[in-house]
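Undergrad: Supplied in structure tokens, the structure appears directly below.
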Amino acid sequence: MAATTANPEMTSDVPSLGPTIASGNPGPGIQGGGAVVQRAIKRRSGLDFDDEVEVNTKFLRCDDDQMCNDKERFARSDDEQSSADKERLARENHSEIERRRRNKMTAYITELSDMVPTCSALARKPDKLTILRMAVSHMKSLRGTGNTSTDGSYKPSFLTDQELKHLILEAADGFLFIVSCETGRVVYVSDSVTPVLNQPQSEWFGSTLYDQVHPDDVDKLREQLSTSENALTGRVLDLKTGTVKKEGQQSSMRMCMGSRRSFICRMRCGTSSVDPVSMNRLSFLRNRCRNGLGSVKEGEPHFVVVHCTGYIKAWPPAGVSLPDDDPEAGQGSKFCLVAIGRLQVTSSPNCTDMSNICQPTEFISRHNIEGIFTFVDHRCVATVGYQPQELLGKNIVEFCHPEDQQLLRDSFQQVVKLKGQVLSVMFRFRSKTREWLWMRTSSFTFQNPYSDEIEYIICTNTNVKNSSQEPRPTLSNTIPRSQLGPTANLSLEMGTGQLPSRQQQQQHTELDMVPGRDGLASYNHSQVSVQPVASAGSEHSKPLEKSEGLFAQDRDPRFPEIYPSITADQSKGISSSTVPATQQLFSQGSSFPPNPRPAENFRNSGLTPPVTIVQPSSSAGQILAQISRHSNPAQGSAPTWTSSSRPGFAAQQVPTQATAKTRSSQFGVNNFQTSSSFSAMSLPGAPTASSGTAAYPALPNRGSNFPPETGQTTGQFQARTAEGVGVWPQWQGQQPHHRSSSSEQHVQQTQAQAPSQPEVFQEMLSMLGDQSNTYNNEEFPDLTMFPPFSE
């Protein structure tokens, strides 16, 4: 029973096991007490139901509490997870933001270091603090605080203010001006505004910049001068990049000190006269730029396009106070524009002077040694009209005037001998329009540095278009070289107007003393009274047959413009009577008597009758005396004179008889005889003391040469030794061909044969410059024939 009673408790405790046990005990003991059990079960059935409800409710409460706890726990875990995620995300975002910020700052500082010159010049990359410090120093230097003293004046290191100003204005080709930003009043303008705008400084001082610009540009100028943020509206064109930007992007910088201004406006051009000295190449460019806006109507102002660039500066500067009478003094601190105005280069096609200024006047060509074109500059089309392919492979002589072809050939031969030196020659060039253009060609040779051989000749051909320059006349129309004296070595293209003043006076003096054939009718000598003589000889007018040997370049390379200028067609016949009276053909011996007398000493081998010795004018004696003193003493020998003992003689001139046709005259001076292809002569057109002498022919052109002697040998001019007489050293080994027999031409031949006398022409020029000296017998100790006289 106890067990039975215990079973219900057990069943009550575990209700799910009660029915199972009751139903699972069909034994008699259980069956015998089944009623009780059933009753007990029945009796407690309600209680069992309540217990089950209570047990169920207990389990439900436990489940609810557990679920609530789980929910709370899960809720707390979700909150914690979300907060942790938020914190993690926040930390990640902050790190990312900081990393991006550091990257941006590094990029900006790197860009700043590239912009600062002191940073970029360092060998290794500086740290950020150094970059910032150098950037601040650079900004201070840009604002001028680094080079200004306490009074605010600029102190350059090595230039003064005036030198710096002139250098800046010359380099910029413009003018400097300072304008008040508030009122537009011109504070300062440089004097270079006159050559740029043809306006004096006085017109700018006291006026405003608005008065100087075009009326349509006043508003734009006011916007550029304004420093307020709301002054500009709309969009702004950046001249540097060519992009259109909104003004809001730059408005914050308009009040910044040192902000840059760059704009284009039209300024009024004045009519003041410009100094001719300042009319240089830049002035031509200015005139071309001024014409860029088209033609100017009568009575209307002329405007030109000016590009203004500058910076906004504080005015007055720090530490500088304006005077009380200044109208701007009471307005307090303000700003001003410091800018440079330059003429904007225009490319307007309607410029009338573009064709004249921009048309090239020269071109470069390359030739071989024969003168054939191997390269031609493209500017030859505008200069001479030919295309480059039309000139390539052709000789430049083919385009030269026939009278100048020999001159051009000789110049090419001469430039080859000069080896790198520049040689200039002037000739007439045939253009494509069949016109003759005066061309000045400056040529030099290019040598291979390894083989030292001449590769080609480079020529710069310039078209001379100066109408005031007279063309070079032919040789037949020029003054004879023998009369020009020291000016004979000048270029043929130079006229008498181009000679130095001293040489002009020298030339006029000699021309007065040696008159032409038109002015030789009356010539009175102070010592000898002579009568007019005349002669005619056909043999003396024969042309020179070997002029090319006479004027070859190997005679004297220092005079390339004298010898090549004589062409074959210009060599005319000349008679021996064309020798001027003031020039000596050769020197005589020292055995002349002091008084003039019939020339028994001169014997022409029976061909020449006795004639009268005529004393020439004093200038010839002076010239020959000075030439003889400066001759080379190294050539002196026993029968010849040295530079210290050789006296100078005037020419003792005798007439040549017309009957001497087969051989030239021979002169006997005591025992001194020499054969010559020419004869000395007295002054034509002057009276002589002898009435039976033959007459000389009239003077022909002086520009040609003496006829050669038939059958003469090359050694015909070699002097023969004699007693008490000497021979000029330049006659030894001399060629048989001579030009007009003047002392200057003999000196040239002497120089060609005596290289030890390189300065004889310079000495001769210096000697002939002053002819005012007085010569007497003291200067001629070996002569008694010259009485004291003064010129």
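Glycine too: its Cβ is placed from the backbone N, Cα and C atoms.
Copied straight from Swiss-Prot:
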type    : residues      : note
DOMAIN  : 89-142        : domain 'bHLH'
MUTAGEN : His94 to Ala  : Reduces DNA binding
MUTAGEN : Glu98 to Ala  : Reduces DNA binding
MUTAGEN : Leu112 to Asp : Interferes with transcription factor activity
MUTAGEN : Met139 to Asp : Interferes with transcription factor activity
DOMAIN  : 161-235       : domain 'PAS 1'
DOMAIN  : 349-419       : domain 'PAS 2'
DOMAIN  : 424-467       : domain 'PAC'
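Tell me about the setting of these features in this model.
TA: Residues belonging to the domain 'bHLH' (89-142) score a mean pLDDT of 86 in the model.
Listed in sequence order, there are no same-chain residues at least 6 apart in sequence whose CB falls under 8 Å from the CB of His94 (mutagenesis position).
Within 10 Å of the C-beta atom of Glu98 (mutagenesis position) sit 10 other C-beta atoms, taking all shown protein chains into account.
Other Cβ atoms within 10 Å of the Cβ of Leu112 (mutagenesis position) number 16 in total over all chains.
According to DSSP, Met139 (mutagenesis position) is assigned to a helical segment.
Residue counts for the domain 'PAC' (424-467) by DSSP state, with H, G and I taken as helix and E and B as strand, are 0 helix, 29 strand, 15 coil.
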Undergrad: Using a Cβ-Cβ cut-off of under 8 Å, list the residues of the same chain that are 6+ residues beyond the ends of the domain 'PAC' (424-467) and lie near it.
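TA: Hits for the domain 'PAC' (424-467): 361-369, 371, 374, 380, 383-386, 390, 396, 399-401, 403-404, 407-408, 411-412, 415-416, 418, 491, 493, 561, 564.
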Undergrad: Please report the three-state DSSP label of His94 (mutagenesis position).
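TA: Where His94 (mutagenesis position) sits, the three-state DSSP reduction gives helix.
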Undergrad: Is it possible to list how many residues within the domain 'PAS 2' (349-419) are helical, extended or coil according to DSSP?
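TA: So the domain 'PAS 2' (349-419) is made up of 34 helix, 13 strand, 24 coil.
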Undergrad: How many other Cβ atoms sit within 10 Å of the Cβ of Met139 (mutagenesis position)?
TA: 13
Undergrad: What does the structure give for the C-alpha distance between Met139 (mutagenesis position) and Leu112 (mutagenesis position)? Integer Å is fine.
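TA: So the Cα of Leu112 (mutagenesis position) lies 12 Å away from that of Met139 (mutagenesis position).
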